[in-house]
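Here the structure is laid out as structure tokens; the discussion comes afterwards.
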Amino acid sequence: MGRGSGTFERLLDKATSQLLLETDWESILQICDLIRQGDTQAKYAVNSIKKKVNDKNPHVALYALEVMESVVKNCGQTVHDEVANKQTMEELKELLKRQVEVNVRNKILYLIQAWAHAFRNEPKYKVVQDTYQIMKVEGHVFPEFKESDAMFAAERAPDWVDAEECHRCRVQFGVVTRKHHCRACGQIFCGKCSSKYSTIPKFGIEKEVRVCEPCYEQLNKKAEGKASSTTELPPEYLTSPLSQQSQLPPKRDETALQEEEELQLALALSQSEAEEKERMRQKTTYTAHPKAEPTPLASSAPPAGSLYSSPVNSSAPLAEDIDPELARYLNRNYWEKKQEEARKSPTPSAPVPLTEPAAQPGEGHTAPNSMAEAPLPETDSQPITPCSGPFSEYQNGESEESHEQFLKALQNAVSTFVNRMKSNHMRGRSITNDSAVLSLFQSINTMHPQLLELLNQLDERRLYYEGLQDKLAQIRDARGALSALREEHREKLRRAAEEAERQRQIQLAQKLEIMRQKKQEYLEVQRQLAIQRLQEQEKERQMRLEQQKQTVQMRAQMPAFPLPYAQLQAMPTAGGVLYQPSGPTSFPATFSPAGSVEGSPMHGVYMSQPAPATGPYPSMPGTTADPSMVSAYMYPTGAPGAQAAPQAQAGPTTSPAYSSYQPTPTPGYQSVASQAPQSLPAISQPPQTSNIGYMGSQPMSMGYQPYNMQNLMTALPGQDASLPAQQPYIPGQQPLYQQMAPSTGPPQQQPPVAQPAPTQGPPAQGSEAQLISFD
């Protein structure tokens, strides 16, 4: 909506009223003017007209179509964009289908045909041409078309141009200097270059809008040309014989010149009398009220009705004193002295050329000088304070209307005075006997000091405002300098901030570099510590290796024990069954090097004093034990009635089964079958995952080899027990777990172990000991 939406709605309702008998062209033209001058937006106007077109009343629809036709023809491109589109064309087609009124249908067809012809060269309005062709194909009969109906001559206001400087004076826009657009040309101007207001009839703008100086001159030039043609003389005067007469004034003879001189003398006489009266009045006023203001104009000027009155009695005494006064005014030295005194007086006076037009009565050339010089001496007696009175009154709230009234009264008095004198001159009357001329002269003479005061006030005001302009210019320069200083200060602050930021970045970079160096040093120290720890660990490992080597050398130098496993004994259970120890057993006063296995020759080297052998087998005297040979124990055989444990109670399936047999007697060993049960030394072996080959019951040679380092290293358990190559299997060897039957209590059996049957050698008979070897 626009600012004139209410007016537009009212005019649209009036133009489309169902009570109309004919088209209301006045309202339609006003609607067009509202749209053209921008008071109503084109989109809003077209939508409102569409609503009227779709009204059920055919009269309203017909008048709305008339309004739409006029708007399209007169309002330019903005309305064309709203009407010549697909939506509007579809709405008109739908209205044509459902409308039964013939006049409305014909009007719709007429408009579509006219718009299609008018917009035939506009590509963006091609939808109108397409709609027209489609409707022709559909069989609609269009009315007779005249090309004059499609003539659109609508000028619209140009689009506004945006810029940062004035189009005329090139002043940059800012906070104080604002942008203004000319409604006639669309350019952008400052306030000084676009201070004029004018109507633009060619754009339909009937109200005064802002225009630039060139457009204002162009528009007003046309208006003045039209006005001059209208203010010419009427044709009746031109055809009359009066116009054929010469308009030049008649030549004056000596008599006329003499009368004019007498008139000037009479004016001077009346002026002197008026000055004298004014002087006396001011003296009485100043003595009573020293600071009183001068009397207003109404008291000094006679009423308008008395200007043309001719009181004979008042003019008679003035005529009697003509001769002495006339002699005084003819004295040139007197007036020259008055002029010199007026020049020396401090009171400013009006310039002579300004007073000449008011006092000049006619075409005389000599008398105006004396008339202009007459009021000058009288200004000497006037004080300076009254001169500033009107100006102070004006500053205290006196409006300009009083000055306008004063000037109008003075102008009327002067014009009346001049006309009266001309009339007297034309009739040949003497002006000295005309009381109206004298009264007018007196009133004009009274107004003259006030006119001088007004001129002084205007001069003072001009000086005052010039001073203000100078101060404004100084303020403007100061603001410019201040703005420059502020900009320079901001630039300095920005540079300082940038420098501080750069220094901060440099410091941060230095700190980061120092921290990186410290980190590298810390990592280097950590690496050195780690290397040192590794070296210490390596030294400890070397020391342990040296200790192991020394231990091995000491073992190699020491004699071998006859029974290396003498301290490893297993206590028999109550049933007399011997169990193999399930794990290594620690004994006091022993030394076990790292990596040694319990049961090896290295294990238990530094044992305390060996306990005496409790077994029934004495050690071999005077011989050196072979490290590859392990002392054999003779296990007593069990009772004859003892049987092997059932297979259900067997241990791991990989272990050899128990087999009860009679060991064959071996030379050099005694049978202990008849001895009482006693604790036998248990044989501690390292855990093995494979079957261990035991020595069979065949006789073996008991020759011992010397105890050397090579045999000791071969006897160490450092090799993997799971390798079968290191566990040689001796053919004919019979593994033997002896079942022992104690003398007291029922016979018990050892846990049976799965054992393959012997492959070589017949089983031995009798209760004999068996030699068992452990590698």
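Note that the numbers count up from 1, one per residue, in the order the chain is shown.
Placed from the backbone N, Cα and C atoms, the Cβ positions cover glycine too.
Original residues fill every noted site, and no substitution is shown.
Database features, via Swiss-Prot:
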BINDING   C166, C169, C190, C193  Zn(2+) 1 binding site
BINDING   C182, C185, C212, C215  Zn(2+) 2 binding site
DOMAIN    15-143  domain 'VHS'
DOMAIN    258-277  domain 'UIM'
MUTAGEN   R183 to A  100-fold loss of affinity for PIP3 and accumulation in the cytosol
MUTAGEN   C215 to S  Accumulation in proteinaceous aggregates devoid of membranes and no interaction with PI3P
MUTAGEN   L269 to A  Loss of protein phosphorylation at Y-329 and Y-334; when associated with A-270
MUTAGEN   S270 to A  Loss of protein phosphorylation at Y-329 and Y-334; when associated with A-269
MUTAGEN   S270 to E  No interaction with ubiquitin
MUTAGEN   Y329 to F  No change in the phosphorylation level. Loss of protein phosphorylation; when associated with F-334
MUTAGEN   Y334 to F  No change in the phosphorylation level. Loss of protein phosphorylation; when associated with F-329
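Report note: the Zn(2+) 1 site is defined by C166, C169, C190, C193, and the residues of the same chain whose CB lies within 8 Å of the CB centroid of those residues, excluding them, are E165, H167, R168, R170, V171, F189, G191, K192, S194.
In this structure the alpha carbons, written CA, of L269 (mutagenesis position) and C193 (Zn(2+) 1 binding site) are 53 Å apart. Cα-Cα distance from C169 (Zn(2+) 1 binding site) to C212 (Zn(2+) 2 binding site): 12 Å (rounded to the nearest whole number). Of the listed recorded positions, namely C169, C182, C190, C215, L269, the sparsest CB environment within 10 A is found at C169. Note: the CA-CA distance between C193 (Zn(2+) 1 binding site) and C215 (mutagenesis position) rounds to 11 Å. C182 (Zn(2+) 2 binding site) falls within neither a helix nor a strand when secondary structure is assigned with DSSP, and so counts as coil. Neighbour counts of Cβ atoms within 10 Å were compared across the binding-site residues C166, C185, C212; the minimum falls on C185.
Per DSSP, the domain 'UIM' (258-277) is made up of 20 helix, 0 strand, 0 coil. For C185 (Zn(2+) 2 binding site), the nearest of the recorded positions by C-alpha distance turns out to be C215; the candidates were C166, C215, Y334. Each residue contributes its Cα atom, and for R183 (mutagenesis position) and C212 (Zn(2+) 2 binding site) those atoms are 8 Å apart.
Note: the Cα of C212 (Zn(2+) 2 binding site) and the Cα of Y334 (mutagenesis position) are spaced 58 Å from each other. For the pair C182 (Zn(2+) 2 binding site) and C166 (Zn(2+) 1 binding site), the Cα-Cα distance reads 11 Å. Comparing CA positions across the recorded positions C166, C190, C215, Y334, the one lying closest to S270 (mutagenesis position) turns out to be Y334. A Cβ within 8 Å of the Cβ centre of C182, C185, C212, C215, the residues given for Zn(2+) 2, is found for these other residues of the same chain: R183, A184, G186, Q187, F189, S194, V211, E213, P214, Y216.
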